[in-house]
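**Student:** Please see the structure below; I have some questions.
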Amino acid sequence: MTTSFYDLECKDKKGESFKFDQLKGKVVLIVNVASKCGFTPQYKELEELYKKYQDKGFVILGFPCNQFGKQEPGSDEQITEFCQLNYGVTFPIMKKIDVNGSNADSVYNYLKSQKAGLLGFKGIKWNFEKFLVDSNGKVVQRFSSLTKPSSLDQEIQSLLSK
């Protein structure tokens, strides 16, 4: 079991290793995403947050997942193209993963172990659940799919000013 956020590693959309130790000192928002979901328009607000704060040490990592209503059926290339064409996404989109179950990615196993959801439920309930990590690698908040990215603005500002 991973003991530190910075020990985590995943694959980027090209299948290359992405080590979380490069995120030290940054505020990070991690979101499981999907292209064919009612919450898909959240990409727009996520991109706005990223553009607003990326120069101040803020990063968003999007993790495509097809576990909820099969709403992310595309290949990694198709997902990237969709995000760029429809929402102008410039924040990193990682390789498609599972977030729940026996094949769940280690990133999500770690996040869920650090911050349970509503009523202590650890599993991810739907697309566009969000985890906010401070600049010391502590998972400080978990937000449901219903939480609009724009509503996280003050929280992100506060973490960036610490």
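Note that the numbers count up from 1, one per residue, in the order the chain is shown.
Note that Cβ sites are derived from N, Cα and C of the backbone, with glycine treated the same way.
Don't expect the noted substitutions in this model, because it carries the original residues.
In case it helps, Swiss-Prot gives these features for our protein:
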type: ACT_SITE; residues: Cys37; note: active site, cysteine sulfenic acid (-SOH) intermediate
type: MUTAGEN; residues: Cys37 to Ala; note: Prevents oxidation of the protein
type: MUTAGEN; residues: Cys83 to Ala; note: Prevents oxidation of the protein
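Map the listed features onto the structure and describe their local environment.
**Tutor:** Under the DSSP three-state reduction, Cys37 (mutagenesis position) is assigned to coil, being neither helix nor strand. Around Cys37 (mutagenesis position), taking its Cβ as the centre, 17 other Cβ atoms fall within 10 Å, counting all chains.
Cys83 (mutagenesis position) carries a helical DSSP state (H, G or I). In sequence order, Val33, Ser35, Tyr43, Gly62, Val89, Ile93 are the residues of the chain that are 6 or more apart from Cys83 (mutagenesis position) and have a CB within less than 8 Å of its CB.
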